[in-house]
Amino acid sequence: MTDQAFVTLTTNDAYAKGALVLGSSLKQHRTSRRLAVLTTPQVSDTMRKALEIVFDEVITVDILDSGDSAHLTLMKRPELGVTLTKLHCWSLTQYSKCVFMDADTLVLANIDDLFEREELSAAPDPGWPDCFNSGVFVYQPSVETYNQLLHVASEQGSFDGGDQGLLNTFFNSWATTDIRKHLPFIYNLSSISIYSYLPAFKAFGANAKVVHFLGQTKPWNYTYDTKTKSVRSEGHDPTMTHPQFLNVWWDIFTTSVVPLLQQFGLVQDTCSYQHVEDVSGAVSHLSLGETPATTQPFVSSEERKERWEQGQADYMGADSFDNIKKKLDTYLQ
(Lines of atoms letter the chains of each structure in order from A; the text may use other names.)
(Lines give C-alpha, C1' and ligand atoms only; values in the text may rest on other atoms or scores of the structure.)
Protein backbone atom coordinates (compact mmCIF):
# COMPACT_ATOMS: atom_id res chain seq x y z
CA MET A 1 0.00 0.00 0.00
CA THR A 2 1.47 3.33 -1.07
CA ASP A 3 -0.76 5.49 1.13
CA GLN A 4 0.39 3.91 4.42
CA ALA A 5 3.85 3.93 5.95
CA PHE A 6 6.06 3.00 8.84
CA VAL A 7 7.80 6.16 10.02
CA THR A 8 10.89 6.62 12.18
CA LEU A 9 13.19 9.47 13.19
CA THR A 10 16.94 9.93 13.45
CA THR A 11 18.59 13.08 14.77
CA ASN A 12 22.22 11.98 14.28
CA ASP A 13 24.35 9.32 12.61
CA ALA A 14 24.33 7.10 15.70
CA TYR A 15 20.54 6.73 15.75
CA ALA A 16 20.65 6.36 11.96
CA LYS A 17 22.26 2.96 12.52
CA GLY A 18 19.25 2.00 14.60
CA ALA A 19 16.94 3.28 11.87
CA LEU A 20 18.78 1.19 9.28
CA VAL A 21 18.36 -1.95 11.40
CA LEU A 22 14.68 -1.13 12.02
CA GLY A 23 14.02 -0.61 8.32
CA SER A 24 15.91 -3.78 7.45
CA SER A 25 13.91 -5.78 10.01
CA LEU A 26 10.63 -4.48 8.58
CA LYS A 27 11.72 -5.54 5.09
CA GLN A 28 12.97 -8.87 6.41
CA HIS A 29 9.45 -9.59 7.66
CA ARG A 30 7.94 -8.57 4.32
CA THR A 31 5.96 -5.47 5.14
CA SER A 32 3.75 -4.27 2.30
CA ARG A 33 3.86 -0.65 3.53
CA ARG A 34 6.25 2.12 2.60
CA LEU A 35 9.13 3.11 4.87
CA ALA A 36 9.80 6.76 5.72
CA VAL A 37 12.45 8.32 7.95
CA LEU A 38 12.58 11.85 9.31
CA THR A 39 16.12 13.20 9.62
CA THR A 40 17.59 16.40 11.00
CA PRO A 41 20.47 18.45 9.56
CA GLN A 42 22.81 16.72 12.04
CA VAL A 43 22.62 13.53 9.95
CA SER A 44 25.53 13.49 7.52
CA ASP A 45 24.96 13.52 3.77
CA THR A 46 26.70 10.16 3.44
CA MET A 47 24.49 8.55 6.08
CA ARG A 48 21.44 10.06 4.41
CA LYS A 49 22.43 8.28 1.19
CA ALA A 50 22.62 5.00 3.10
CA LEU A 51 19.15 5.64 4.53
CA GLU A 52 17.83 6.21 1.00
CA ILE A 53 18.75 2.61 0.13
CA VAL A 54 16.59 1.15 2.91
CA PHE A 55 13.79 3.73 3.14
CA ASP A 56 11.38 4.79 0.42
CA GLU A 57 11.37 8.36 1.65
CA VAL A 58 14.02 10.34 3.58
CA ILE A 59 12.65 13.66 4.81
CA THR A 60 14.79 16.38 6.41
CA VAL A 61 13.06 18.43 9.12
CA ASP A 62 14.09 21.23 11.45
CA ILE A 63 14.63 20.25 15.07
CA LEU A 64 11.81 21.31 17.38
CA ASP A 65 13.41 21.31 20.83
CA SER A 66 11.23 21.60 23.91
CA GLY A 67 13.89 23.69 25.68
CA ASP A 68 12.53 22.28 28.94
CA SER A 69 15.98 21.73 30.42
CA ALA A 70 14.80 21.38 34.03
CA HIS A 71 12.51 18.47 33.22
CA LEU A 72 15.09 16.89 30.92
CA THR A 73 17.70 17.08 33.65
CA LEU A 74 15.23 15.45 36.02
CA MET A 75 14.79 12.62 33.55
CA LYS A 76 18.58 12.35 33.12
CA ARG A 77 17.98 12.14 29.40
CA PRO A 78 18.65 15.63 28.04
CA GLU A 79 18.91 14.35 24.47
CA LEU A 80 15.15 13.63 24.50
CA GLY A 81 14.46 17.30 23.90
CA VAL A 82 15.04 16.94 20.18
CA THR A 83 12.62 14.03 19.93
CA LEU A 84 9.81 16.55 19.83
CA THR A 85 10.81 16.59 16.20
CA LYS A 86 8.52 13.57 16.11
CA LEU A 87 5.63 16.02 15.86
CA HIS A 88 6.61 16.50 12.24
CA CYS A 89 5.34 12.99 11.52
CA TRP A 90 1.79 14.40 11.62
CA SER A 91 2.67 16.61 8.65
CA LEU A 92 3.20 13.61 6.33
CA THR A 93 -0.23 14.01 4.77
CA GLN A 94 0.79 12.08 1.65
CA TYR A 95 -0.09 9.06 3.81
CA SER A 96 -3.57 8.21 5.11
CA LYS A 97 -2.28 6.26 8.11
CA CYS A 98 1.14 5.63 9.64
CA VAL A 99 2.84 3.66 12.38
CA PHE A 100 5.60 5.57 14.11
CA MET A 101 8.49 3.54 15.55
CA ASP A 102 11.49 4.85 17.46
CA ALA A 103 14.88 4.08 15.92
CA ASP A 104 15.77 1.92 18.94
CA THR A 105 13.02 -0.61 18.18
CA LEU A 106 13.41 -3.91 16.37
CA VAL A 107 10.73 -5.83 14.47
CA LEU A 108 10.58 -9.58 15.13
CA ALA A 109 7.52 -10.46 13.00
CA ASN A 110 5.23 -8.94 10.39
CA ILE A 111 3.21 -6.15 12.06
CA ASP A 112 1.19 -4.83 9.12
CA ASP A 113 -1.95 -5.63 11.13
CA LEU A 114 -1.24 -2.47 13.15
CA PHE A 115 -2.73 -0.47 10.28
CA GLU A 116 -6.14 -1.89 11.21
CA ARG A 117 -5.96 0.20 14.39
CA GLU A 118 -7.11 3.79 14.79
CA GLU A 119 -5.34 6.92 16.07
CA LEU A 120 -3.94 7.00 18.72
CA SER A 121 -3.19 3.32 19.36
CA ALA A 122 -0.18 2.50 21.52
CA ALA A 123 1.04 0.10 24.21
CA PRO A 124 1.13 1.00 27.93
CA ASP A 125 4.33 2.45 29.31
CA PRO A 126 5.92 -0.02 31.77
CA GLY A 127 6.78 2.77 34.18
CA TRP A 128 3.24 4.24 34.38
CA PRO A 129 0.68 2.06 32.54
CA ASP A 130 -2.00 4.78 32.51
CA CYS A 131 0.29 6.50 30.00
CA PHE A 132 1.16 5.03 26.64
CA ASN A 133 4.73 4.58 25.49
CA SER A 134 5.46 6.75 22.47
CA GLY A 135 8.03 4.37 20.99
CA VAL A 136 5.38 2.68 18.82
CA PHE A 137 2.03 4.22 17.92
CA VAL A 138 -0.57 4.28 15.16
CA TYR A 139 -1.61 7.72 13.95
CA GLN A 140 -3.29 9.58 11.11
CA PRO A 141 -1.32 12.44 9.53
CA SER A 142 -3.22 15.72 9.66
CA VAL A 143 -2.18 19.36 9.34
CA GLU A 144 -4.88 20.28 11.88
CA THR A 145 -3.59 17.77 14.45
CA TYR A 146 -0.02 18.87 13.76
CA ASN A 147 -0.86 22.51 14.47
CA GLN A 148 -2.80 21.56 17.61
CA LEU A 149 0.19 19.59 18.88
CA LEU A 150 2.47 22.55 18.25
CA HIS A 151 0.07 24.75 20.21
CA VAL A 152 0.07 22.36 23.18
CA ALA A 153 3.87 22.19 23.01
CA SER A 154 4.05 25.98 23.06
CA GLU A 155 1.44 26.62 25.75
CA GLN A 156 1.77 23.61 28.07
CA GLY A 157 5.08 21.99 27.28
CA SER A 158 5.62 18.40 28.39
CA PHE A 159 5.36 16.95 31.88
CA ASP A 160 8.41 14.75 31.27
CA GLY A 161 10.30 17.14 29.02
CA GLY A 162 10.00 14.80 26.03
CA ASP A 163 7.58 13.77 23.33
CA GLN A 164 5.88 11.09 25.45
CA GLY A 165 4.63 13.58 28.04
CA LEU A 166 3.35 15.93 25.36
CA LEU A 167 1.56 13.21 23.40
CA ASN A 168 -0.06 11.79 26.54
CA THR A 169 -1.28 15.28 27.43
CA PHE A 170 -2.78 15.73 23.96
CA PHE A 171 -4.29 12.23 23.68
CA ASN A 172 -5.34 12.28 27.33
CA SER A 173 -8.33 9.96 26.92
CA TRP A 174 -6.20 7.00 25.84
CA ALA A 175 -6.23 5.36 29.28
CA THR A 176 -10.01 5.30 29.72
CA THR A 177 -12.04 5.61 26.52
CA ASP A 178 -11.34 2.78 24.07
CA ILE A 179 -9.53 -0.44 24.94
CA ARG A 180 -9.13 -1.15 21.22
CA LYS A 181 -6.50 1.60 21.15
CA HIS A 182 -4.42 -0.24 23.75
CA LEU A 183 -1.84 -2.24 21.83
CA PRO A 184 -0.73 -5.52 23.41
CA PHE A 185 2.64 -5.22 25.11
CA ILE A 186 4.15 -7.59 22.52
CA TYR A 187 4.01 -4.70 20.01
CA ASN A 188 6.33 -2.62 22.20
CA LEU A 189 8.17 -4.98 24.54
CA SER A 190 10.45 -2.93 26.74
CA SER A 191 13.84 -4.59 27.08
CA ILE A 192 14.21 -3.33 30.66
CA SER A 193 10.84 -4.83 31.66
CA ILE A 194 12.07 -8.37 31.03
CA TYR A 195 14.02 -8.47 34.30
CA SER A 196 11.38 -6.72 36.40
CA TYR A 197 8.63 -9.17 35.41
CA LEU A 198 10.51 -12.28 34.34
CA PRO A 199 7.59 -14.76 34.83
CA ALA A 200 5.42 -12.81 32.35
CA PHE A 201 8.28 -12.68 29.87
CA LYS A 202 8.74 -16.44 30.16
CA ALA A 203 5.01 -16.93 29.54
CA PHE A 204 4.48 -14.44 26.71
CA GLY A 205 7.91 -13.32 25.47
CA ALA A 206 7.97 -15.82 22.63
CA ASN A 207 5.06 -13.91 21.05
CA ALA A 208 6.93 -10.59 20.98
CA LYS A 209 6.60 -8.73 17.68
CA VAL A 210 8.55 -5.56 18.53
CA VAL A 211 11.28 -5.07 21.12
CA HIS A 212 12.11 -1.56 22.34
CA PHE A 213 15.63 -0.97 23.66
CA LEU A 214 14.80 1.63 26.30
CA GLY A 215 17.50 3.20 28.45
CA GLN A 216 20.73 5.07 27.89
CA THR A 217 22.67 2.11 26.44
CA LYS A 218 21.55 1.30 22.91
CA PRO A 219 22.29 -1.84 20.86
CA TRP A 220 24.98 -0.05 18.85
CA ASN A 221 26.87 0.77 22.09
CA TYR A 222 27.59 -2.88 22.91
CA THR A 223 30.53 -5.09 22.00
CA TYR A 224 29.69 -7.94 19.63
CA ASP A 225 31.75 -11.10 19.19
CA THR A 226 31.54 -12.27 15.58
CA LYS A 227 32.80 -15.76 16.47
CA THR A 228 30.16 -16.52 19.09
CA LYS A 229 27.60 -14.22 17.43
CA SER A 230 26.72 -12.79 20.81
CA VAL A 231 26.90 -9.52 22.70
CA ARG A 232 29.35 -9.15 25.55
CA SER A 233 27.83 -8.76 29.02
CA GLU A 234 27.95 -5.22 30.40
CA GLY A 235 27.99 -5.65 34.19
CA HIS A 236 24.72 -4.49 35.79
CA ASP A 237 22.77 -4.00 32.56
CA PRO A 238 19.26 -5.53 32.97
CA THR A 239 18.93 -5.82 29.19
CA MET A 240 21.51 -8.60 29.34
CA THR A 241 19.13 -10.80 31.37
CA HIS A 242 17.90 -12.09 28.00
CA PRO A 243 20.40 -10.92 25.37
CA GLN A 244 18.77 -12.76 22.46
CA PHE A 245 17.11 -9.56 21.21
CA LEU A 246 20.45 -7.74 21.19
CA ASN A 247 21.94 -10.64 19.26
CA VAL A 248 19.12 -10.43 16.69
CA TRP A 249 19.76 -6.68 16.34
CA TRP A 250 23.47 -7.27 15.79
CA ASP A 251 22.86 -10.10 13.34
CA ILE A 252 20.83 -7.74 11.14
CA PHE A 253 23.39 -4.99 11.64
CA THR A 254 26.36 -7.14 10.60
CA THR A 255 24.64 -8.88 7.66
CA SER A 256 22.54 -6.04 6.21
CA VAL A 257 23.78 -2.69 7.52
CA VAL A 258 27.58 -3.05 7.72
CA PRO A 259 27.86 -3.83 3.96
CA LEU A 260 25.78 -0.73 3.28
CA LEU A 261 28.00 1.42 5.51
CA GLN A 262 31.06 -0.01 3.76
CA GLN A 263 29.55 0.87 0.40
CA PHE A 264 29.38 4.52 1.40
CA GLY A 265 32.76 4.57 3.12
CA LEU A 266 31.35 4.85 6.64
CA VAL A 267 33.43 1.83 7.69
CA GLN A 268 36.46 0.44 5.89
CA ASP A 269 35.94 -3.30 6.26
CA THR A 270 34.68 -5.78 8.80
CA CYS A 271 38.15 -6.82 9.97
CA SER A 272 39.11 -3.26 10.91
CA TYR A 273 35.76 -2.60 12.52
CA GLN A 274 36.90 -3.34 16.06
CA HIS A 275 36.83 -0.23 18.28
CA VAL A 276 36.33 2.10 15.34
CA GLU A 277 34.41 5.35 15.80
CA ASP A 278 32.56 4.77 12.59
CA VAL A 279 29.77 7.33 12.63
CA SER A 280 29.33 10.56 14.52
CA GLY A 281 31.34 9.57 17.57
CA ALA A 282 29.17 6.54 18.40
CA VAL A 283 31.14 3.34 18.74
CA SER A 284 29.96 -0.04 17.49
CA HIS A 285 32.42 -2.78 18.29
CA LEU A 286 33.02 -6.12 16.65
CA SER A 287 35.18 -8.27 18.91
CA LEU A 288 37.21 -10.54 16.62
CA GLY A 289 39.41 -12.15 19.27
CA GLU A 290 39.29 -13.31 22.85
CA THR A 291 37.13 -11.21 25.12
CA PRO A 292 39.34 -10.14 28.04
CA ALA A 293 38.08 -10.98 31.49
CA THR A 294 37.10 -7.96 33.56
CA THR A 295 37.30 -7.73 37.31
CA GLN A 296 34.55 -5.91 39.15
CA PRO A 297 35.75 -3.25 41.62
CA PHE A 298 34.79 -3.59 45.26
CA VAL A 299 31.55 -1.80 46.10
CA SER A 300 30.65 -1.05 49.71
CA SER A 301 27.17 -1.77 51.07
CA GLU A 302 26.47 1.98 51.22
CA GLU A 303 27.48 2.41 47.59
CA ARG A 304 25.30 -0.55 46.61
CA LYS A 305 22.35 0.96 48.46
CA GLU A 306 22.89 4.29 46.70
CA ARG A 307 23.04 2.58 43.31
CA TRP A 308 19.81 0.71 44.05
CA GLU A 309 18.07 3.97 44.93
CA GLN A 310 19.29 5.47 41.66
CA GLY A 311 18.06 2.45 39.67
CA GLN A 312 21.61 1.25 38.96
CA ALA A 313 21.56 -2.19 40.55
CA ASP A 314 24.15 -4.74 39.40
CA TYR A 315 21.58 -7.13 37.91
CA MET A 316 24.19 -9.41 36.38
CA GLY A 317 26.46 -9.53 39.44
CA ALA A 318 26.01 -9.01 43.16
CA ASP A 319 22.36 -7.96 42.75
CA SER A 320 21.33 -10.81 40.47
CA PHE A 321 18.14 -12.70 41.18
CA ASP A 322 20.05 -15.78 42.37
CA ASN A 323 22.14 -13.78 44.83
CA ILE A 324 19.11 -11.95 46.20
CA LYS A 325 17.30 -15.27 46.63
CA LYS A 326 20.27 -16.75 48.51
CA LYS A 327 20.30 -13.74 50.83
CA LEU A 328 16.57 -14.04 51.51
CA ASP A 329 16.92 -17.76 52.14
CA THR A 330 19.41 -17.10 54.94
CA TYR A 331 16.81 -14.97 56.74
CA LEU A 332 13.96 -17.43 56.17
CA GLN A 333 15.79 -20.50 57.43
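Heads up, the Cβ atoms here are built off N, Cα and C, so glycines get one too.
Quantities reported herein were computed from a predicted structural model and do not represent experimental measurements.
Lifted from Swiss-Prot, the feature list:
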- Leu9, Thr11, Asn12, Tyr15, Arg77, Asp102, Ala103, Asp104, His212, Gly215, Lys218: UDP binding site (BINDING)
- Leu9, 11-12, Tyr15, Arg77, Lys86, 102-104, 133-134, Asp160, 163-164, Gly215, Lys218: UDP-alpha-D-glucose binding site (BINDING)
- Thr83 to Met: Loss of autoglucosylation (MUTAGEN)
- Thr83 to Ser: No effect on autoglucosylation (MUTAGEN)
- Lys86 to Gln: Nearly abolishes enzyme activity (MUTAGEN)
- Asp102, Asp104, His212: Mn(2+) binding site (BINDING)
- Asp160 to Asn or Ser: Reduced trans-glucosylation activity by at least 260-fold and reduced UDP-glucose hydrolytic activity by 4 to 14-fold (MUTAGEN)
- Asp163 to Asn: Loss of self-glucosylation activity and ability to trans-glucosylate maltose. Reduces UDP-glucose hydrolytic activity by at least 190-fold (MUTAGEN)
- Asp163 to Ser: Loss of self-glucosylation activity and 18 to 30-fold reduction in its ability to trans-glucosylate maltose. Reduces UDP-glucose hydrolytic activity by at least 190-fold (MUTAGEN)
- Tyr195 to Phe or Thr: Loss of self-glucosylation. No loss of catalytic activity (MUTAGEN)
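Feature annotations (Swiss-Prot) mapped to structure.
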residue : record                           : DSSP class
Asn12   : UDP binding site                 : coil
Lys86   : mutagenesis position             : helix
Asp102  : UDP-alpha-D-glucose binding site : coil
Ser134  : UDP-alpha-D-glucose binding site : strand
Asp163  : mutagenesis position             : helix
His212  : UDP binding site                 : strand
Lys218  : UDP binding site                 : coil
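A gap of 11 Å separates the Cα atoms of Ala103 (UDP binding site) and Lys86 (mutagenesis position). Separating the Cα atoms of Asp102 (UDP-alpha-D-glucose binding site) and Lys218 (UDP binding site) is a whole-number distance of 12 Å. In terms of Cα distance, none of the recorded positions chosen from Lys86, Asp104, Ser134, Asp160, Asp163, Gly215 sits within 10 Å of Asn12 (UDP binding site). Within 8 Å of the centroid defined by the CB atoms of Asp102, Asp104, His212, the record's Mn(2+) site, lie the Cβ atoms of Gly18, Met101, Ala103, Thr105, Gly135, Val136, Phe213, Leu214, excluding the listed residues themselves.
Most buried of the binding-site residues Asn12, Ser134, judged by other Cβ atoms within 10 Å, is Ser134. Counting every protein chain shown, the Cβ of Leu9 (UDP binding site) has 24 other Cβ atoms within 10 Å.
Distance from the CA of Leu9 (UDP binding site) to the CA of Asp160 (mutagenesis position) is 19 Å. Sequence-distant contacts of Lys86 (mutagenesis position), defined by Cβ-Cβ distance under 8 angstroms and a gap of at least six in the same chain, are Leu9, Leu38, Phe100, Ser134, Asp163. In this structure, the C-alpha atom of His212 (UDP binding site) lies 6 angstrom from that of Asp104 (UDP-alpha-D-glucose binding site). Counting in whole angstrom, Lys218 (UDP binding site) lies 7 from Asp104 (UDP-alpha-D-glucose binding site) by their C-alpha atoms.
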